Amino acid sequence: MIWTGLLVGFLFGIVLQRGRICFNSAFRDVLLFKDNYLFKLAVFTLALEMILFVLLSQVGLMQMNPKPLNLVGNIIGGFVFGLGMVLAGGCASGVTYRVGEGLTTAWFAALFYGLGAYATKSGAFSWWLSWVGQFKSPLSVEESAYYVKGAGPTISSVLGLNPWIPALVIAALFILWAFGTKTTSRETKFNWKIASVCLALVAGLGFITSTLSGRKYGLGITGGWINLFQGFLTNSPLNWEGLEIVGIILGAGVAAAVAGEFKLRMPKNPVTYLQVGIGGLLMGIGAVTAGGCNIGHFLTGVPQLALSSWLASIFFILGNWTMAWILFRR
């Protein structure tokens with residue numbers, strides 16, 4: 001069933017490209033331009049996923065599998081990842097789908113993202129990951145219809161509540177904010193509400209098909225790039241997440257071509273390649289240190305109510321705002 005990763009990735013790539021979805025922009029634009037369009041898209045998607053993930057778990061199509069809590073890793077890795085995404089000009093999913101659009105700076109960012117992630121996971125920087133690993137929290141959830149046994153702690157497990165309760169409460173608050181506040185105008189047929197629904201549905205499909213393949217997690221980016229590097233360097237086979245990356249690039253490429261938006265684009269200043277390469281490297285190191293990126297933690301972990309994902313996501317945003325301030329506002 002690992003081939004389903006290619007299908008899910010293809011759909012994911014189409015949604016990302018048509019919705020112009022980048023979490024770097026979603027976080028950064030709120031600070032720099034008071035533009036909440038993409039941030040609303042992200043928040044509404046999280047609300048839909050919170051309800052969808054619990055529902056799919058209850059009917060037996062998946063079990064949520066929150067990432068372990070590691071205060072040091074989540075905080076440091078999250079902040080470094082946030083710094084890197086601004087330098088790279090896109091988040092993990094943003095640079096990945098833009099590879100398919102023909103943006104050459106995204107090629108460099110993605111290349112160094114994968115390199116940084118691979119080096120931290122099993123290469124030259126693996127000593128750092130081993131050191132961070134000692135701070136992993138022993139807290140976990142008990143096995144149930146909702147959660148895999150031994151998975152990381154969640155808001156519901158810490159409070160001793162059925163996951164439906166915090167999921168519905170938080171989702172309601174997110175929806176009230178998204179629909180109760182003024183939205184920054186943007187000319188697009190694929191508006192934030194439609195994009196959110198499509199993104200949540202792809203996330204749900206990703207969790208179901210990934211579970212059937214034995215992976216037991218939803219959408220991700222970092223592990224896929226690591227798998228591609230492993231395949232190139234050690235000739236190891238592609239897994240579900242590696243095929244997902246291939247699918248994202250293909251889906252975004254097809255969507256861009258159909259819309260007449262595919263074009264090889266190069267920066268006016270070649271030094272930009274150095275900047276995005278450094279940014280990609282920081283993102284890769286940060287993502288592995290934090291235990292996930294803006295997709296594995298923010299888009300997939302936060303809806304599972306994972307404490308690690310909420311913590312890492314807060315520091316994604318803080319790191320993003322810090323580098324945005326240094327580059328554009330200082």
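Glycine is no exception: its Cβ is also placed from the backbone N, Cα and C atoms.
So that you can see what the record holds, here are the features copied from Swiss-Prot:
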- Cys22 to Ala: Can complement the growth defect of E.coli cysPUWA-tsuA deletion mutant (MUTAGEN)
- Cys91 to Ala: Cannot complement the growth defect of E.coli cysPUWA-tsuA deletion mutant (MUTAGEN)
- Cys293 to Ala: Cannot complement the growth defect of E.coli cysPUWA-tsuA deletion mutant (MUTAGEN)
Within 10 A of the CB of Cys22 (mutagenesis position), the number of other CB atoms across every chain shown is 23
How long is the line from the C-alpha of Cys293 (mutagenesis position) to the C-alpha of Cys91 (mutagenesis position), rounded to the nearest angstrom?
8
For Cys91 (mutagenesis position), just count the other CB atoms lying within 10 A of its CB, please.
33
Alpha-carbon distance [Cys91 (mutagenesis position); Cys22 (mutagenesis position)] in Å
6
